[in-house]
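Student: These came from Swiss-Prot, pasted as-is:
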type     : residues                            : note
MUTAGEN  : Asp25 to Asn                        : Abolishes protein phosphatase activity
ACT_SITE : Asp25                               : active site, nucleophile
BINDING  : Asp25, Asp27, Asp238                : Mg(2+) binding site
ACT_SITE : Asp27                               : active site, proton donor
BINDING  : Ser58, Asn59, Asn60, His182, Lys213 : substrate binding site
Amino acid sequence: MARCERLRGAALRDVLGRAQGVLFDCDGVLWNGERAVPGAPELLERLARAGKAALFVSNNSRRARPELALRFARLGFGGLRAEQLFSSALCAARLLRQRLPGPPDAPGAVFVLGGEGLRAELRAAGLRLAGDPSAGDGAAPRVRAVLVGYDEHFSFAKLREACAHLRDPECLLVATDRDPWHPLSDGSRTPGTGSLAAAVETASGRQALVVGKPSPYMFECITENFSIDPARTLMVGDRLETDILFGHRCGMTTVLTLTGVSRLEEAQAYLAAGQHDLVPHYYVESIADLTEGLED
């Protein structure tokens, strides 16, 4: 049972010694805004030298995989391959490739509520986008899925159009994630994809398929490409309701870092209330603290 214990000393060495790999969330874990968390790049280098696999799982749907890889490099995280990066945008593209209804000779289109990074990921997967000039001439393909991602230009008109498509019972409703809000550098909040998805669900009367954390579907995307034993894998994140719940659902050892959204007091409150799926096994002040558990 998870007890939210501080990870240090002999326990830290034991946990990292048994682990074959680590899954990291990105925002609030590796970096905040345009600044890497102090010591985070060095930790990843040490993990690589120790032969521990590191993979990265983000609910952020704003960047396609190549752009996300560039951000890692810009913030000082060198030596990583794009194949190590898994975003909710990438996983949404995979799900739509698998489940988009319609005959093979008449593939349907996806109506996207989201930015250019999400659209680029879908195009890279060979999907057609509603209203996309790149779809070519001729009759517009039938919309067979509505995808809700992070959309800074969300509007009533977009909501109305999404609902019109969803009147077709065969049209899928997919959301990249349910993060309700995101913190800003000034301490305020901005609405997240979860808020937009809730609006579409309420207005359409439909329930979205969610691909991002805490959905195990994201873990399925990872295990399609990497051989992972969840019992010997750590999930390190900053958000109890997404990262830690995701880790528990997938059978991993969970570690909360306090450099992001969730506070230690919240985890302790969940522990007192018996909501153990939201309680991390361990916590650290920063992921840089994990370096002490690795042998030179």
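Yeah, the Cβs are placed from backbone N, Cα and C, and that goes for glycine too.
Distances, neighbours, how buried they are, the whole picture for these features please.
Tutor: For Asp25 (mutagenesis position), applying a Cβ distance below 8 Å and a minimum sequence separation of six or more within one chain yields Phe56, Val57, Ser58, Asn59, Lys213, Val236, Gly237, Asp238, Arg239, Thr242, Asp243, Gly260.
A coil conformation is recorded for Asp25 (mutagenesis position) in the three-state DSSP classification, outside any helix or strand.
Around the Cβ of Asp238 (Mg(2+) binding site), the number of neighbouring Cβ atoms within 10 Å comes to 25.
Around Asp27 (Mg(2+) binding site), the same-chain residues at least 6 positions away in sequence with a Cβ under 8 Å from its Cβ are Ser58, Asn60, His182, Asp238, Gly260.
Counting every protein chain shown, 25 other Cβ atoms lie within 10 Å of the Cβ of Ser58 (substrate binding site).
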Student: Three states by DSSP: which one describes Asn60 (substrate binding site)?
Tutor: coil
Student: Using CB atoms and a 10 A radius, I'd like the single residue among the binding-site residues Asn59, Asn60 with the highest neighbour count.
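Tutor: Highest number of other Cβ atoms within 10 Å: Asn59.
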Student: Using CB atoms and a 10 A radius, I'd like the single residue among the binding-site residues His182, Lys213 with the highest neighbour count.
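Tutor: Answer returned by the neighbour count: Lys213.
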Student: Look up His182 (substrate binding site) in the DSSP assignment and reduce it to helix, strand or coil.
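Tutor: Where His182 (substrate binding site) sits, the three-state DSSP reduction gives strand.
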